[in-house]
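Asks: This is the structure I want to talk about, given as structure tokens.
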Amino acid sequence: MRRPPGDGDSTGEGPGNWGLWGAQESRRLCCVGPDRCGQALLQIGINMMALPGGRHLDSVPLQEQRLHFMQVDSVQRWMEDLKLMTECECMCVLQAKPISLEEDTQGDLILAGGPGPGDPLQLLLKRGWVISTELRRIGQKLAQDRWARVHSMSVRLTCHARSMVSEYSTISRTASQEMGQAEKLLMEKCSELSAVTERCLQVENEHVLKSMKACVSETLSLLGEHFGQLLELALTREVQALVRKIDTSDNIYITESTTGNLFGLTQEGAPLCRIIAKEGGVVALFKVCRQDSFRCLYPQALRTLASICCVEEGVHQLEKVDGILCLADILTDESHSEATRAEAAAVVAQVTSPHLSFTQHLTSFLENMEEIVTALIKLCQEASSGEVFLLASAALANITFFDKMACEMLLQLNAIRVLLEACGDKQRVDTPYTRDQIVTILANMSVLEQCGSDIIQENGVQLIMGMLSEKPRSGTPAEVAACERVQQKAAVTLARLCRDPDVAQEAVRLSCMSRLIELCRSPSERNSSDAVLVACLAALRRLAGVCPEGLQDSDFQQLVQPRLVDSFLLCSNMEESFV
């Protein structure tokens, strides 16, 4: 199931998502040394991704008649076994795992299954990953004063850098003076690092070695800066070529292939998205979305735009080319396929994300908000799959944070009825991620006084009560977190709605107080979430003000009467009884 863009969930990057050298708070590399060294490595950090390598060889069982070899030298036994082996991967394994007395859990890095001929982007990404990983590991070994390892890794780093420069020069289109200068500076620093680490091997005086360590850190820092500059220059040139091809091509197959390549680059992280935005990627993609001859490419182009707009530069470019107006036109034009409108909803969800501060000043969005909200409600109502509903509801949820007028529009458009009806349709609402979007909309709409009567009319209190019992099916961290958000927002919605006495009486009739007490007292019911606990305590206190007779004395004295912080501390320290 696709996750909504701009949803704010913190998910770990999968093995297919490895970013670039940009300074990202959540992707800092572990490098110990002077500040400049750490900063340089931070600037070139690439997320770890296991490159496809050789598979582990299964151990070959020994026959009983060969048990005597167990007492023989291990090398001799290996030589005997080698006669019977026909595995073609043995040499690969030997190359990847050098014989060494030094324990190193990661071993040496090799490029397995390297980029094909004429594929400069993959070459840059793979070589870039290897080099930045080597830089990080050199920093770690330097902090441990493992000088022999630092020197050997520095030599290997020089080889990787030379290979990247040589291979890219072979397949790149044209050479530039700026690129040549960056390559020269990088190789000079690589040679300097190898030379200074070699001298360190011959020094025994600790005081001299300590001063030389600072010199190595400085060199490593500068090397990282030069590598980052070279990689950015090379990637910028390749992105320019892709954008130019999209912008000038009138061939649907070339445009489709190039747009797909651009989308692949957006999955490599925010730094590449910034490069794409700066080099006109947003402008070129909206040009595709405005040509009827490319209608079949709209979903792919919009999906790429949603990825680019995770960075500030992408959103600014979108506003410059009247992207919001284009999205509104696509969403309101029913001649477009459902897939196209769903991808347009994904872009809207991204650019209205409440977690991105730079999206809060889109004046063009306010001008088109009514049309967009109306189209999104209709898309939710007519969605043929859970993914389409998820994208449309995620956009609506983010819009309710974006502007207060959106909640009033949703109320007038009978959004509560549409959303609550969808909750009973397993084809549209089948995951906690989707219910998270629905309850977010309800929580934000519940600040309106008129909302309570609509909720009761559509049997909404019972559905909200059901959300208080949301449980993960798979147990994955992302799904567990989504369930916690559903429980928390359901409790918040209930607390807000219970200002209306009719809603409060309905909640008491449906035994909401019992469920709230259970969530407060039983950590496992709320996955030990403090956010859920606070929301449930607030909702329980609101209900107790309307119907105090629904509480036992012990519950009232522990959960309602004390200050909220005291009740919170009491419940958060509770140990469950398994008797």
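Glycine is treated like the rest: Cβ placed from N, Cα and C.
Don't look for the substitutions in this one, it keeps the originals.
Pulled the feature table from Swiss-Prot, pasting it below:
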type	residues	note
MUTAGEN	Ser74 to Glu	Abolishes interaction with GPSM2
MUTAGEN	Trp78 to Glu	Abolishes interaction with GPSM2
MUTAGEN	Met79 to Glu	Abolishes interaction with GPSM2
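Please go over these features one by one and say how buried each is and what sits next to it.
Replies: Around the Cβ of Ser74 (mutagenesis position), 9 further Cβ atoms fall within 10 Å across all displayed protein chains.
A simple way to gauge crowding: the CB of Trp78 (mutagenesis position) has 12 other CB atoms within 10 angstroms, across all the protein chains here. The DSSP secondary structure for Trp78 (mutagenesis position) is helix.
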